[in-house]
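*Asks:* Under the heading NAD(+) binding site, Swiss-Prot lists Ala13, Val15, Val16, Ala41, Thr93, Gly340. Per Swiss-Prot, the feature NADP(+) binding site maps to Val16, Thr93, Lys117, Gly205, Glu208, Gly340. The annotation NADPH binding site is assigned in Swiss-Prot to Val16, Lys60, Thr93, Ser94, Lys117, Gly340 on the grounds of similarity to another entry. While the structure shown retains the original residue, Swiss-Prot records the mutagenesis experiment His79 to Ala with this note: Reduces kcat 2-fold. For the mutagenesis result Lys117 to Ala, the note given in Swiss-Prot is Loss of activity. The Na(+) binding site annotation in Swiss-Prot covers Glu143, Val146, Ala148, Leu150, and the record cites experimental evidence as its basis. Glu208 to Asp appears in Swiss-Prot as a mutagenesis experiment; the accompanying note says: Increases KM for aspartate-semialdehyde 48-fold and reduces kcat by 50%. Here the residue is the original one, while Swiss-Prot reports the published mutagenesis Glu208 to Leu or Gln with the comment Loss of activity. Where Swiss-Prot documents Asp219 to Leu as a mutagenesis experiment, the accompanying text is: Reduces kcat 150-fold. One entry in Swiss-Prot concerns the mutagenesis experiment Lys223 to Val. Its note says: Loss of activity. In Swiss-Prot, a mutagenesis experiment is listed as His309 to Ala, annotated with the note Reduces kcat 40-fold. Affects dimer formation.
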Amino acid sequence: MSTKVVNVAVIGAGVVGSAFLDQLLAMKSTITYNLVLLAEAERSLISKDFSPLNVGSDWKAALAASTTKTLPLDDLIAHLKTSPKPVILVDNTSSAYIAGFYTKFVENGISIATPNKKAFSSDLATWKALFSNKPTNGFVYHEATVGAGLPIISFLREIIQTGDEVEKIEGIFSGTLSYIFNEFSTSQANDVKFSDVVKVAKKLGYTEPDPRDDLNGLDVARKVTIVGRISGVEVESPTSFPVQSLIPKPLESVKSADEFLEKLSDYDKDLTQLKKEAATENKVLRFIGKVDVATKSVSVGIEKYDYSHPFASLKGSDNVISIKTKRYTNPVVIQGAGAGAAVTAAGVLGDVIKIAQRL
(Lines of atoms letter the chains of each structure in order from A; the text may use other names.)
(Lines give C-alpha, C1' and ligand atoms only; values in the text may rest on other atoms or scores of the structure.)
Protein backbone atom coordinates (compact mmCIF):
# COMPACT_ATOMS: atom_id res chain seq x y z
CA MET A 1 0.00 0.00 0.00
CA SER A 2 1.49 3.33 -1.09
CA THR A 3 1.84 6.08 1.48
CA LYS A 4 2.43 8.72 -1.18
CA VAL A 5 0.42 11.90 -0.65
CA VAL A 6 0.08 14.76 -3.13
CA ASN A 7 -1.73 18.03 -2.56
CA VAL A 8 -4.06 19.20 -5.32
CA ALA A 9 -4.94 22.89 -5.81
CA VAL A 10 -7.80 23.50 -8.24
CA ILE A 11 -8.63 26.77 -9.99
CA GLY A 12 -11.94 26.87 -11.85
CA ALA A 13 -15.19 25.10 -11.01
CA GLY A 14 -17.14 25.69 -14.21
CA VAL A 15 -18.34 22.96 -16.56
CA VAL A 16 -14.98 21.16 -16.93
CA GLY A 17 -13.87 22.06 -13.40
CA SER A 18 -17.04 20.56 -11.90
CA ALA A 19 -16.63 17.32 -13.85
CA PHE A 20 -12.96 17.16 -12.80
CA LEU A 21 -13.74 17.63 -9.10
CA ASP A 22 -16.46 14.98 -9.19
CA GLN A 23 -14.06 12.53 -10.85
CA LEU A 24 -11.16 13.37 -8.51
CA LEU A 25 -13.25 12.99 -5.35
CA ALA A 26 -14.74 9.68 -6.55
CA MET A 27 -11.40 8.18 -7.63
CA LYS A 28 -9.92 5.19 -5.83
CA SER A 29 -6.13 5.12 -5.78
CA THR A 30 -3.13 3.86 -3.83
CA ILE A 31 -1.88 7.47 -3.94
CA THR A 32 -3.68 9.92 -1.65
CA TYR A 33 -4.84 13.06 -3.45
CA ASN A 34 -5.64 15.79 -0.92
CA LEU A 35 -7.71 18.69 -2.21
CA VAL A 36 -6.14 21.69 -0.45
CA LEU A 37 -7.49 24.57 -2.54
CA LEU A 38 -10.57 25.22 -4.64
CA ALA A 39 -10.73 28.68 -6.17
CA GLU A 40 -13.07 30.59 -8.42
CA ALA A 41 -12.62 34.20 -9.55
CA GLU A 42 -14.05 35.75 -6.38
CA ARG A 43 -14.25 33.11 -3.64
CA SER A 44 -12.29 30.07 -2.61
CA LEU A 45 -11.80 27.26 -0.12
CA ILE A 46 -8.24 27.09 1.14
CA SER A 47 -6.48 24.88 3.65
CA LYS A 48 -3.90 27.08 5.39
CA ASP A 49 -2.15 24.08 6.99
CA PHE A 50 -2.51 21.79 3.93
CA SER A 51 -4.81 19.34 5.68
CA PRO A 52 -7.39 18.07 3.15
CA LEU A 53 -10.49 20.21 2.65
CA ASN A 54 -13.33 18.25 4.17
CA VAL A 55 -15.88 18.89 1.41
CA GLY A 56 -16.58 15.50 -0.21
CA SER A 57 -19.28 15.55 -2.85
CA ASP A 58 -20.78 18.70 -1.27
CA TRP A 59 -17.95 20.88 -2.59
CA LYS A 60 -20.38 23.09 -4.59
CA ALA A 61 -22.35 24.08 -1.48
CA ALA A 62 -19.16 24.61 0.53
CA LEU A 63 -17.68 26.86 -2.17
CA ALA A 64 -20.93 28.83 -2.57
CA ALA A 65 -21.03 29.43 1.20
CA SER A 66 -17.37 30.47 1.46
CA THR A 67 -16.53 34.05 2.42
CA THR A 68 -12.81 33.58 1.74
CA LYS A 69 -11.58 35.81 -1.07
CA THR A 70 -9.43 34.22 -3.78
CA LEU A 71 -5.73 34.93 -3.30
CA PRO A 72 -3.81 36.93 -5.93
CA LEU A 73 -1.70 34.45 -7.93
CA ASP A 74 1.65 35.64 -6.51
CA ASP A 75 0.29 35.07 -3.00
CA LEU A 76 -1.07 31.68 -4.03
CA ILE A 77 2.38 30.63 -5.30
CA ALA A 78 3.97 31.81 -2.04
CA HIS A 79 1.41 29.76 -0.07
CA LEU A 80 1.68 26.56 -2.16
CA LYS A 81 5.49 26.72 -1.97
CA THR A 82 5.25 26.08 1.77
CA SER A 83 3.37 22.79 1.30
CA PRO A 84 5.09 19.88 3.07
CA LYS A 85 3.95 17.57 0.24
CA PRO A 86 4.32 17.97 -3.54
CA VAL A 87 1.64 20.19 -5.10
CA ILE A 88 -0.21 19.82 -8.40
CA LEU A 89 -2.01 22.92 -9.63
CA VAL A 90 -5.04 22.11 -11.80
CA ASP A 91 -6.14 25.09 -13.89
CA ASN A 92 -9.57 24.28 -15.33
CA THR A 93 -10.07 27.77 -16.77
CA SER A 94 -9.30 29.17 -20.21
CA SER A 95 -7.77 32.30 -18.66
CA ALA A 96 -4.77 33.86 -20.42
CA TYR A 97 -4.02 35.74 -17.19
CA ILE A 98 -3.63 32.56 -15.11
CA ALA A 99 -1.67 30.90 -17.94
CA GLY A 100 0.75 33.84 -17.76
CA PHE A 101 1.78 32.66 -14.27
CA TYR A 102 2.53 29.03 -15.25
CA THR A 103 6.28 29.58 -15.51
CA LYS A 104 6.30 31.08 -11.99
CA PHE A 105 4.38 28.10 -10.60
CA VAL A 106 6.71 25.64 -12.31
CA GLU A 107 9.90 27.47 -11.28
CA ASN A 108 8.67 27.25 -7.69
CA GLY A 109 8.40 23.46 -7.91
CA ILE A 110 4.62 23.35 -8.42
CA SER A 111 3.42 20.94 -11.12
CA ILE A 112 0.60 21.79 -13.52
CA ALA A 113 -2.20 19.80 -15.19
CA THR A 114 -4.54 21.80 -17.39
CA PRO A 115 -6.83 21.89 -20.44
CA ASN A 116 -6.01 25.61 -20.88
CA LYS A 117 -4.36 26.10 -24.30
CA LYS A 118 -3.23 29.69 -23.76
CA ALA A 119 0.27 29.17 -22.31
CA PHE A 120 1.19 26.38 -24.73
CA SER A 121 0.11 28.25 -27.84
CA SER A 122 1.39 31.72 -26.92
CA ASP A 123 4.96 32.86 -27.59
CA LEU A 124 7.70 30.29 -28.12
CA ALA A 125 9.78 31.63 -25.20
CA THR A 126 7.00 30.67 -22.74
CA TRP A 127 6.84 27.16 -24.24
CA LYS A 128 10.61 26.73 -23.84
CA ALA A 129 10.53 28.01 -20.26
CA LEU A 130 7.73 25.60 -19.32
CA PHE A 131 9.58 22.59 -20.72
CA SER A 132 13.16 23.53 -19.73
CA ASN A 133 13.33 20.36 -17.56
CA LYS A 134 15.27 21.96 -14.72
CA PRO A 135 15.43 19.36 -11.92
CA THR A 136 13.83 21.72 -9.37
CA ASN A 137 10.90 22.61 -11.66
CA GLY A 138 7.42 21.19 -11.40
CA PHE A 139 6.11 18.91 -14.15
CA VAL A 140 3.76 20.23 -16.84
CA TYR A 141 1.07 18.06 -18.46
CA HIS A 142 -1.57 19.33 -20.89
CA GLU A 143 -3.14 16.34 -22.66
CA ALA A 144 -6.58 17.95 -22.73
CA THR A 145 -5.39 21.03 -24.64
CA VAL A 146 -5.71 19.01 -27.87
CA GLY A 147 -8.54 16.54 -28.43
CA ALA A 148 -9.92 16.68 -24.85
CA GLY A 149 -9.32 13.19 -23.41
CA LEU A 150 -7.94 11.62 -26.62
CA PRO A 151 -4.34 10.37 -26.18
CA ILE A 152 -2.80 12.65 -28.83
CA ILE A 153 -0.18 14.59 -26.88
CA SER A 154 0.89 11.59 -24.76
CA PHE A 155 1.26 9.46 -27.92
CA LEU A 156 3.37 12.11 -29.66
CA ARG A 157 5.63 12.66 -26.64
CA GLU A 158 6.08 8.94 -26.05
CA ILE A 159 7.05 8.02 -29.61
CA ILE A 160 9.44 10.99 -29.81
CA GLN A 161 11.08 9.94 -26.51
CA THR A 162 11.66 6.47 -27.98
CA GLY A 163 13.52 8.00 -30.93
CA ASP A 164 10.77 8.12 -33.54
CA GLU A 165 10.39 11.25 -35.68
CA VAL A 166 7.08 12.84 -36.61
CA GLU A 167 6.84 13.60 -40.33
CA LYS A 168 3.26 14.80 -40.85
CA ILE A 169 0.18 15.49 -38.79
CA GLU A 170 -3.20 16.36 -40.22
CA GLY A 171 -6.55 16.31 -38.58
CA ILE A 172 -9.91 17.69 -37.62
CA PHE A 173 -9.10 19.38 -34.32
CA SER A 174 -12.40 21.17 -33.64
CA GLY A 175 -15.55 19.34 -32.55
CA THR A 176 -17.61 22.34 -33.66
CA LEU A 177 -16.13 22.52 -37.16
CA SER A 178 -16.20 18.73 -37.41
CA TYR A 179 -19.97 18.76 -36.87
CA ILE A 180 -20.53 21.70 -39.22
CA PHE A 181 -18.61 20.20 -42.15
CA ASN A 182 -19.87 16.64 -41.54
CA GLU A 183 -23.40 17.98 -41.95
CA PHE A 184 -22.66 20.47 -44.72
CA SER A 185 -20.47 18.39 -47.06
CA THR A 186 -21.46 14.72 -47.39
CA SER A 187 -20.89 11.92 -49.88
CA GLN A 188 -24.64 12.01 -50.61
CA ALA A 189 -25.65 15.11 -52.57
CA ASN A 190 -27.43 17.68 -50.40
CA ASP A 191 -28.72 21.24 -50.59
CA VAL A 192 -27.80 22.08 -47.01
CA LYS A 193 -26.63 25.67 -46.58
CA PHE A 194 -23.57 26.47 -44.51
CA SER A 195 -25.38 29.23 -42.60
CA ASP A 196 -28.21 26.84 -41.65
CA VAL A 197 -25.77 24.26 -40.27
CA VAL A 198 -24.04 26.94 -38.18
CA LYS A 199 -27.42 27.97 -36.72
CA VAL A 200 -28.27 24.35 -35.84
CA ALA A 201 -24.81 23.85 -34.32
CA LYS A 202 -25.36 26.89 -32.09
CA LYS A 203 -28.80 25.63 -31.04
CA LEU A 204 -27.32 22.25 -30.11
CA GLY A 205 -24.64 23.94 -27.99
CA TYR A 206 -21.74 22.91 -30.23
CA THR A 207 -20.53 26.46 -30.83
CA GLU A 208 -19.27 29.21 -28.56
CA PRO A 209 -21.94 31.79 -27.59
CA ASP A 210 -20.60 33.80 -30.55
CA PRO A 211 -19.96 31.26 -33.37
CA ARG A 212 -17.31 33.58 -34.81
CA ASP A 213 -15.02 32.35 -32.03
CA ASP A 214 -15.15 28.92 -33.72
CA LEU A 215 -15.32 30.05 -37.33
CA ASN A 216 -12.22 32.27 -37.17
CA GLY A 217 -10.03 29.13 -37.05
CA LEU A 218 -7.98 30.38 -34.10
CA ASP A 219 -8.94 27.50 -31.78
CA VAL A 220 -7.65 25.02 -34.39
CA ALA A 221 -4.56 27.20 -34.92
CA ARG A 222 -3.77 27.02 -31.19
CA LYS A 223 -4.03 23.22 -31.18
CA VAL A 224 -1.90 22.90 -34.32
CA THR A 225 0.69 25.22 -32.75
CA ILE A 226 0.90 22.82 -29.79
CA VAL A 227 1.27 19.58 -31.79
CA GLY A 228 3.66 21.32 -34.18
CA ARG A 229 5.93 22.39 -31.33
CA ILE A 230 5.89 18.92 -29.76
CA SER A 231 6.85 17.50 -33.17
CA GLY A 232 9.88 19.79 -33.48
CA VAL A 233 8.55 22.71 -35.50
CA GLU A 234 9.31 26.00 -33.74
CA VAL A 235 5.95 27.64 -34.40
CA GLU A 236 6.20 31.28 -33.28
CA SER A 237 2.49 31.75 -32.52
CA PRO A 238 -1.00 30.71 -33.74
CA THR A 239 -1.03 33.78 -36.00
CA SER A 240 2.39 33.14 -37.58
CA PHE A 241 1.07 30.79 -40.29
CA PRO A 242 -1.87 30.69 -42.75
CA VAL A 243 -5.23 30.32 -40.97
CA GLN A 244 -8.39 30.39 -43.08
CA SER A 245 -11.25 32.22 -41.41
CA LEU A 246 -14.80 31.16 -42.27
CA ILE A 247 -16.16 34.56 -41.26
CA PRO A 248 -17.09 36.71 -44.26
CA LYS A 249 -15.05 39.95 -44.07
CA PRO A 250 -18.08 42.29 -43.77
CA LEU A 251 -19.39 40.24 -40.80
CA GLU A 252 -16.17 40.30 -38.75
CA SER A 253 -17.18 43.55 -37.08
CA VAL A 254 -20.96 43.17 -36.67
CA LYS A 255 -21.88 43.83 -33.06
CA SER A 256 -23.77 40.73 -31.95
CA ALA A 257 -23.81 36.98 -32.55
CA ASP A 258 -27.50 37.25 -33.49
CA GLU A 259 -26.78 39.84 -36.17
CA PHE A 260 -23.93 37.68 -37.47
CA LEU A 261 -26.18 34.61 -37.77
CA GLU A 262 -28.92 36.65 -39.38
CA LYS A 263 -26.62 37.94 -42.12
CA LEU A 264 -24.50 34.81 -42.65
CA SER A 265 -26.90 33.39 -45.26
CA ASP A 266 -26.02 36.32 -47.56
CA TYR A 267 -22.59 34.73 -47.97
CA ASP A 268 -23.49 31.07 -48.56
CA LYS A 269 -22.65 31.21 -52.27
CA ASP A 270 -18.86 30.70 -52.11
CA LEU A 271 -18.94 27.65 -49.82
CA THR A 272 -21.86 26.13 -51.76
CA GLN A 273 -19.79 26.48 -54.94
CA LEU A 274 -16.76 24.90 -53.25
CA LYS A 275 -18.93 22.01 -52.03
CA LYS A 276 -20.28 21.42 -55.56
CA GLU A 277 -16.77 21.43 -57.04
CA ALA A 278 -15.64 18.87 -54.44
CA ALA A 279 -18.66 16.66 -55.19
CA THR A 280 -17.78 16.54 -58.91
CA GLU A 281 -14.39 15.09 -57.84
CA ASN A 282 -16.09 12.61 -55.44
CA LYS A 283 -14.72 14.55 -52.51
CA VAL A 284 -15.99 16.28 -49.37
CA LEU A 285 -14.82 19.44 -47.60
CA ARG A 286 -13.25 19.29 -44.15
CA PHE A 287 -11.67 21.97 -41.93
CA ILE A 288 -8.15 20.76 -41.27
CA GLY A 289 -5.02 21.58 -39.30
CA LYS A 290 -1.74 20.40 -40.87
CA VAL A 291 1.88 20.13 -39.79
CA ASP A 292 4.68 19.13 -42.18
CA VAL A 293 7.86 18.69 -40.17
CA ALA A 294 10.21 18.35 -43.18
CA THR A 295 9.17 21.71 -44.63
CA LYS A 296 8.50 23.25 -41.17
CA SER A 297 5.10 24.34 -42.49
CA VAL A 298 1.85 24.66 -40.57
CA SER A 299 -1.58 25.59 -41.91
CA VAL A 300 -5.28 25.65 -41.05
CA GLY A 301 -8.15 25.70 -43.54
CA ILE A 302 -10.57 23.85 -45.81
CA GLU A 303 -9.26 20.78 -47.67
CA LYS A 304 -10.93 18.26 -50.00
CA TYR A 305 -10.91 14.52 -49.21
CA ASP A 306 -11.98 11.48 -51.24
CA TYR A 307 -15.16 9.75 -50.09
CA SER A 308 -12.99 6.75 -49.08
CA HIS A 309 -10.77 8.81 -46.74
CA PRO A 310 -11.27 8.36 -42.94
CA PHE A 311 -11.94 12.10 -42.60
CA ALA A 312 -14.83 11.86 -45.08
CA SER A 313 -16.81 9.28 -43.11
CA LEU A 314 -16.61 11.14 -39.80
CA LYS A 315 -19.89 11.56 -37.92
CA GLY A 316 -21.13 14.02 -35.33
CA SER A 317 -18.53 16.19 -33.63
CA ASP A 318 -15.66 13.70 -33.40
CA ASN A 319 -12.02 14.74 -33.73
CA VAL A 320 -9.71 12.66 -35.88
CA ILE A 321 -5.94 13.06 -36.12
CA SER A 322 -3.61 11.26 -38.54
CA ILE A 323 0.06 11.01 -37.49
CA LYS A 324 2.73 9.81 -39.93
CA THR A 325 6.17 9.11 -38.50
CA LYS A 326 9.46 7.52 -39.53
CA ARG A 327 8.29 4.24 -37.97
CA TYR A 328 4.57 4.56 -38.67
CA THR A 329 4.72 5.08 -42.44
CA ASN A 330 1.08 4.01 -42.57
CA PRO A 331 -0.33 6.82 -40.37
CA VAL A 332 -1.69 6.21 -36.89
CA VAL A 333 -5.26 7.53 -36.73
CA ILE A 334 -6.70 8.65 -33.38
CA GLN A 335 -10.43 9.34 -33.39
CA GLY A 336 -13.13 10.08 -30.83
CA ALA A 337 -14.92 12.77 -28.88
CA GLY A 338 -12.73 15.85 -28.88
CA ALA A 339 -15.00 17.95 -26.70
CA GLY A 340 -17.28 17.56 -23.70
CA ALA A 341 -16.86 18.11 -19.97
CA ALA A 342 -16.51 14.46 -18.89
CA VAL A 343 -13.85 13.47 -21.44
CA THR A 344 -11.91 16.73 -21.01
CA ALA A 345 -11.94 16.33 -17.22
CA ALA A 346 -10.77 12.73 -17.59
CA GLY A 347 -7.86 13.95 -19.72
CA VAL A 348 -6.88 16.39 -16.97
CA LEU A 349 -7.28 13.79 -14.22
CA GLY A 350 -5.16 11.36 -16.22
CA ASP A 351 -2.41 14.00 -16.22
CA VAL A 352 -2.75 14.50 -12.46
CA ILE A 353 -2.24 10.73 -12.01
CA LYS A 354 0.84 10.74 -14.30
CA ILE A 355 2.37 13.67 -12.42
CA ALA A 356 1.67 12.05 -9.02
CA GLN A 357 3.42 8.87 -10.16
CA ARG A 358 6.54 10.90 -10.98
CA LEU A 359 6.61 12.95 -7.77
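Even glycines carry a Cβ here, placed using N, Cα and C.
So, quick note: what you're seeing has the original residues, none of the substitutions.
Show me how these features fit into the structure around them.
*Replies:* The DSSP secondary structure for Val16 (NAD(+) binding site) is helix.
Following the DSSP three-state reduction, the secondary structure of Glu208 (mutagenesis position) is coil. Note on Glu208 (mutagenesis position): other Cβ atoms within 10 Å of its Cβ, all shown chains, come to 14.
Packing around His79 (mutagenesis position) is summarised by its Cβ count: 18 other Cβ atoms lie within 10 angstroms of its Cβ, all protein chains included.
According to DSSP, Lys117 (mutagenesis position) is assigned to coil rather than to any helix or strand. Long-range Cβ contacts of Lys117 (mutagenesis position) within its own chain (separation 6+, distance under 8 Å): Ser94, His142, Thr145, Val146, Asp219, Arg222, Lys223, Ile226.
When secondary structure is read from DSSP and collapsed to three states, Ala148 (Na(+) binding site) falls in the coil class.
Cβ neighbour count for Lys223 (mutagenesis position) (all protein chains, 10 Å cutoff from its Cβ): 27. DSSP gives Lys223 (mutagenesis position) a helix state.
Around His309 (mutagenesis position), no same-chain residue at least 6 positions away in sequence has a Cβ under 8 Å from its Cβ.
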*Asks:* From the Cα of Lys60 (NADPH binding site) across to the Cα of Ala13 (NAD(+) binding site), what is the distance in angstrom?
*Replies:* 8
*Asks:* Which of the listed binding-site residues (Ala41, Ala148, Leu150) has the least company, meaning the fewest other Cβ atoms within 10 Å of its Cβ?
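*Replies:* Lowest Cβ count within 10 Å among the binding-site residues (Ala41, Ala148, Leu150) is Ala41.
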*Asks:* Counting only residues 6+ away in sequence within the same chain, which have a CB under 8 Å from the CB of Val16 (NAD(+) binding site)?
*Replies:* Asn92, Pro115, Ala341, Thr344, Ala345, Val348
*Asks:* Between the binding-site residues Lys60, Thr93, Ala148, Gly340, which lies closest to Glu208 (mutagenesis position), Cα to Cα?
*Replies:* Gly340
*Asks:* According to DSSP, does His309 (mutagenesis position) fall in a helix, a strand, or coil?
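*Replies:* DSSP assigns His309 (mutagenesis position) to coil.
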